[in-house]
Amino acid sequence: MSQEIRQNEKISYRIEGPFFIIHLMNPDNLNALEGEDYIYLGELLELADRNRDVYFTIIQSSGRFFSSGADFKGIAKAQGDDTNKYPSETSKWVSNFVARNVYVTDAFIKHSKVLICCLNGPAIGLSAALVALCDIVYSINDKVYLLYPFANLGLITEGGTTVSLPLKFGTNTTYECLMFNKPFKYDIMCENGFISKNFNMPSSNAEAFNAKVLEELREKVKGLYLPSCLGMKKLLKSNHIDAFNKANSVEVNESLKYWVDGEPLKRFRQLGSKQRKHRL
């Protein structure tokens, strides 16, 4: 299968030895992602999966946010789609929401390489959900947090968070944060072993943070039999893979009802016009 892939102006990738490095590079827009950007992330994971020389997939970002989640422009674009293009609202949102979310979440769930996230700042929404699907997370400092503003946006859990958040943070903490739109702050992440290492670097120094993580990883893999790493990931993942696959299907089908009813669109419009407090 071809190892070539289309380009994306917001996301780059490169391969260095056993590392497949994905870089979010739209800091001026807080690395917000449109639907096609999330699909591109999934395509990159598939590309890394097919490369036999790759053992670790590293996701880095830039600026002060890892990713602020879905770009309002993408939501507006879907809202403005010609109604004649779709026979029903259900058909419209199956195309604009369900297919995309199932695809990118599945790409993260089934990824065979060790997934490493370099958390240079906050992550929001679906982007934060994908962070929670990573195997190892390093933080730039103690200012990082994850926020899942589903209740504030008229939505429900997505991106496997029905399973990943209780698994990694505990059931009651997950309820508290999701029900009341509270962030999973650094202390919560540390208490639950979610952050493997805090690099204690300034938030303005994302590029130096990314370079430092990569430098340490190069040292850590020296002398390892890397196929063993993939074998262990496969076994560890087998504990929860069925639950994640089920959650991915149930989440999008339940969420579809909310999109069809129109509440998320109304709330995104309010955010765009500043009528509702911004989720960031």
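Note: Cβ is positioned from N, Cα and C throughout, glycine not excepted.
Original residues throughout; no substitutions modelled.
Now, the feature entries from Swiss-Prot:
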BINDING   SER68, GLY69, ALA70, ASP71, PHE72, LEU126  substrate binding site
MUTAGEN   GLU158 to Ala  Loss of activity
ACT_SITE  GLU158  active site, proton donor/acceptor
For GLU158 (mutagenesis position), the closest of the binding-site residues by C-alpha position, picking from SER68, PHE72, LEU126, is LEU126
Residues near ALA70 (substrate binding site) by Cβ (under 8 Å) yet at least 6 apart in sequence within the same chain, in sequence order, are ALA32, LEU33, GLU34, GLY35, GLY125, LEU126
For substrate, with binding residues SER68, GLY69, ALA70, ASP71, PHE72, LEU126 per the record, max Cα distance (Å, no decimals) returned as 13
Three-class DSSP assignment, ASP71 (substrate binding site), comes back as coil
Other C-beta atoms within 10 angstroms of the C-beta of ASP71 (substrate binding site) total 20
One residue among the recorded positions SER68, GLY69, PHE72, LEU126, GLU158 has the fewest other C-beta atoms within 10 A of its C-beta, namely PHE72
